[in-house]
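Report on the following structure.
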Amino acid sequence: MVPKLFTSQICLLLLLGLLAVEGSLHVKPPQFTWAQWFETQHINMTSQQCTNAMQVINNYQRRCKNQNTFLLTTFANVVNVCGNPNMTCPSNKTRKNCHQSGSQVPLIHCNLTTPSPQNISNCRYAQTPANMFYIVACDNRDQRRDPPQYPVVPVHLDRII
């Protein structure tokens with residue numbers, strides 16, 4: 001009885017730990033709105049090389065992000081996708097605020113190859129260019145902090161297909 005209870009408690013702790021890690025992956029820095037954080041992570045590729053471009057994101061999160069996709073398009077173009085028909089979000093079936101792009105866009109997918117937990121500036125990434133459709137989640141803008149020209153804005157890159 002005791003070993004089963006102990007094993008169950010360990011499994012529960014591991015599960016809670018995994019949920020905490022997963023939840024922390026979707027935390028935005030407090031100085032950003034969700035739309036601003038989307039633009040920083042997925043539109044503003046500050047360098048042609050993933051290793052350099054990811055340093056910006058990693059510095060905000062204080063960790064090496066495992067992967068990231070940069071859409072080589074404008075924020076305004078992604079905002080326009082928010083006007084496409086609503087669909088269920090593939091990554092979260094309870095969310096109905098996703099929209100699929102009507103055409104493929106060039107993108108660069110960055111994948112962490114060399115983690116460096118002690119010094120995030122040493123994280124290294126491989127990059128894969130592609131042309132793909134994408135699905136974004138969109139929400140109403142933050143009325144106090146987002147520009148008024150876009151009432152609905154992208155807040156999450158849900159999937160590339």
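Each Cβ is built from the backbone N, Cα and C atoms, and glycine gets one as well.
Now, the feature entries from Swiss-Prot:
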type	residues	note
ACT_SITE	His42	active site, proton acceptor
BINDING	Lys65, Asn66, Gln67, Asn68, Thr69	substrate binding site
VARIANT	Arg95 to Cys	In haplotype 3
ACT_SITE	His156	active site, proton donor
- request: Go through the recorded positions His42, Arg95, His156 and tell me which ones have a CA within 10 A of the CA of Asn68 (substrate binding site).
  value: His42
Statement: Those same-chain residues, other than Lys65, Asn66, Gln67, Asn68, Thr69, found with Cβ within 8 Å of the centroid of the substrate-site Cβ atoms are Met54, His109, Cys110, Asn111, Leu112
Task: Using a 10 Å cut-off, grab the number of neighbouring Cβ atoms around the Cβ of Asn66 (substrate binding site), all chains included.
output: 12
Statement: Same chain, |i - j| six or more, Cβ under 8 Å of the residue listed as 'active site, proton acceptor'; the result in sequence order is Asn68, Thr69, Phe70, Leu71, Val78, Pro154, Leu157
- request: Report, in whole Å, the straight Cα-to-Cα distance of Asn66 (substrate binding site) from the residue listed as 'active site, proton donor'.
  value: 16
- prompt: Secondary structure at Asn66 (substrate binding site) (DSSP, helix/strand/coil)?
  reply: coil
